[in-house]
Every structure is written in C-alpha cells, then in structure tokens.
Amino acid sequence: MFPRETKWNISFAGCGFLGVYHIGVASCLREHAPFLVANATHIYGASAGALTATALVTGACLGEAGANIIEVSKEARKRFLGPLHPSFNLVKTIRGCLLKTLPADCHERANGRLGISLTRVSDGENVIISHFSSKDELIQANVCSTFIPVYCGLIPPTLQGVRYVDGGISDNLPLYELKNTITVSPFSGESDICPQDSSTNIHELRVTNTSIQFNLRNLYRLSKALFPPEPMVLREMCKQGYRDGLRFLRRNGLLNQPNPLLALPPVVPQEEDAEEAAVVEERAGEEDQLQPYRKDRILEHLPARLNEALLEACVEPKDLMTTLSNMLPVRLATAMMVPYTLPLESAVSFTIRLLEWLPDVPEDIRWMKEQTGSICQYLVMRAKRKLGDHLPSRLSEQVELRRAQSLPSVPLSCATYSEALPNWVRNNLSLGDALAKWEECQRQLLLGLFCTNVAFPPDALRMRAPASPTAADPATPQDPPGLPPC
C-alpha cells in the first residue's frame, strides 16, 4: 500500500520518441488516481519526460500531446535520413507543439511543482529548473531539456542567459534515489512503472540514473528512441504505458475508483413469470462471476479521447498525392533521385536556418569566441603542466645516460682519477665547465688505458751470434730500439 499520508514525487525518464509511453502512464494516473497527481509535491522530467511532466502539471490535453508525438515521428519518417535530414528541425517542431498545446497560464501552474532537468554547458553539471516567469520561458526550458548536441544542432539554446543541453546527459531520472519518488521509464529495469519483460537476465545498465535491463526488447527500444518506429508501434507503446501504470496502481492498492457502468444493477421488468425471473437471476450470477475479468479488460483500454487522438494521428490521409507517393514506381524513382535532390534540399534548409539564426548571430558568435578561447587556454595550460612535469626528469635522465656512456672501466693504476672526479664536479658552478672537465678526464683515462707496460721475456730480444764451438758467452741484454720506456 502506498502511504498516502506522506509526500511523494513523480519522475519521468528521458527516452526520445518513446515519450509516448509516458503519455499512457500519465493518462492512467490522471484517470484512475487523480489524487496521486494533484497531491504530488514535485513532478520531474528530463528530455522527453519533461514534455509529459509539463503536460501533466499544467493540465494540458494528453490526447493532443500523444498525437503530437506521433505526428512528429511521421514527419521524421518521411525523409531519407529520418530526423537527421537537414530539412527536419526538431527544435522548431517541439516549440510549435508546445505553443499549441499548453494553456496560457501554464507557467503559473508549473511554478514550484514542475522540475525540468537540464545540463549546463559550461561545467556539465545538472540543474533542475522549477520557477518560470512566462509561458515562453517554460517552453524554452523544455526546448533546452530536449536539445541533444549534434542531433538537434551545434549551438545550444539559452535560458536566462545560460547555455543548456539535454538534461538526460547529466541526470536522466531526477530524484530517483528518494524512496518517495515514483519513477517512470519505458525501459524494463528497476523503475516503479516500466515494462515487465520476460527475461531471466539479471544484469542491468545504469545510464545517468536510469536502470536498463540487458535484453533484446530494451535493445529494440534504445534503437527507436532517436529514430522513431511506425505510428502503430508508438500507439502500442502508449497502451503498454497505460497498462503498466494500471498494474502499479493495483499493486499498491491505489485503484479504488469503481467503474459506474459495471456498478449498475440489471434492469428487470415488473411483469414477468417465475421462469423468466429465474433465468435473469442465473444470468446475474454469471455476470457477477465475470465482472472482475470484464472490469480489468475495460480498465486496460485507453481513454476514449486519447485513443481517438492516437487513431487519428496514425491514419494516413487518403488524398491523391499520398496515394501516388506510396506507389512502388514513385518510391523507386524518389530513392534514385536522392543523390541529386539531397544537396538541393540541404542548401534550401541551410538558407532558411541561416535567416532564422540572424537575430541571434551576435550572441552566438560571442559565445563561440569565448568557448574557443577557453578551450585553447585549457590546452595551453595542460601542455605547460605536462612539460613542467616531464622536462626536469628528461634532463636528469640525459645527464645520467651521458655519465653511463662516457665513463669507461678504470684500471687499478688510474684509480686516482675516479677519486678526484666528484671533487671538481661539486666545485664547478657551470654545467658547460663540468662537461669540458669531463671530456678532458675522459681523454686522460683513454691514454692511460692504451699506455700499457709490455714485459718481454729475456730471451725474446737477445741478439744471438752465429753458433761456434768457441764463443759461448752470452751477450748482455739491451732494450730494443724504438720503444719508449713506460
């Protein structure tokens, strides 16, 4: 049982085009547990979850919000590159949908209750905005929270003079760590309201506070978050969100609203015989047995307005141009002409965006100069720090290497040079003088090595006279000419 006497929050995770799942959950909470929405202290959201949280807090039509998501996905699927096509402007589309859907006093209803997760560009920290001075500021906060770098553009939008990007980058599920926060996510995992996949894999991945279980269904959902699936698939996701919200309410004992259509007693005519009365009683007993099952089946259906809006969004218009464009020869010709039409469409869309960007050019150019300067300064400081750390060590290594390469093995007769070497090294003040002294000592050591006393045997250099029987006295030994004494 969910404790009604305590305070609680609701948090919607960012999920791209899968935000239609949040529409189903929000519709279920608003229909079957309105006190859960009305008495919530805060309702948070990041990226696409911020759009649903805004619609839920401000009282906007959820059916229209769900239809807008499907319309945007259909618009993205029309193009060759999908949402990456140059002519598809997601930021402009989101802004137009919010202007059309939100009421005029939406900022007054959202003040203090709605929390939108943003990522500050300057330091990458997460910021939650809860106060808005106008409807335009509330819409701009949603635009900042849904702005994915490179996917939506290169220059991030501004809110109150600060640049922000997608809130899911820093915190995709705000306040998930609190026990009194009801977390909603379209990925199966440990969120309170999420799909229940029949997978035995216990491993999970946490992406900026969002629990995602490792299974094939979640891989499919991740692939469709930024590249939308077909409209009927999105409608089924909305229905799944509605059923998952209903299961959460049942599990926590919050589904207390009876269905008035099922509570009405059967109408029995006043004039009937006993047999007809018995048949009616028997049918009433069967209805009582089937009532819980029918009640569950009725509750699992989407609300009429939401279902109608989703169906209208999924239906393709039956005009002549649509029929012709769906024909196979036309589609083949369109695909073959893409290399020629894509540059032209890119040039046209680039020109339109440039004209729309003109009012913001001075501010954006100033920001780009500041960012470029800060990046260059950071790179220079980092290079200086690395040079300061490695240069002394490299110099000391080179000096040690020179000593190891220059110092030969000293014989015992030249030990005096090795004993005298540290004295003049310590007494020298200049590195150049020390190196010069070291070269001089090296030359002396080499001369000492090559100047070796050669001891010849006495009989090797003796001048022998021709052998005669009378001359037997040996000659006195003399030093051979040409050899200096050592």
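Heads up, the Cβ atoms here are built off N, Cα and C, so glycines get one too.
Modelled residues match the original; the substitutions are not represented.
Across the residues of the domain 'PNPLA' (10-179), the predicted structure has a mean pLDDT of 91. Look at Swiss-Prot and you will find 10-179 tagged as domain 'PNPLA'.
Applying an 8 A CB threshold to same-chain residues 6+ apart, the list for S47 (mutagenesis position) reads G14, C15, G16, G19, S117, S145, T146, I148, D166, G167, G168, N172. A mutagenesis experiment is reported in Swiss-Prot for this position, S47 to A, and the note states: Loss of triacylglycerol hydrolysis activity.
If you look up Swiss-Prot, you'll see S47 marked as active site, nucleophile. Taken residue by residue with DSSP, S47 (mutagenesis position) is part of neither helix nor strand, so it is coil.
The active site, proton acceptor annotation in Swiss-Prot covers D166.
According to Swiss-Prot, the mutagenesis experiment S396 to A carries this note: Slightly reduced TG hydrolase activity.
Looking at Swiss-Prot, you'll find the mutagenesis S406 to A noted as follows: Reduced TG hydrolase activity.
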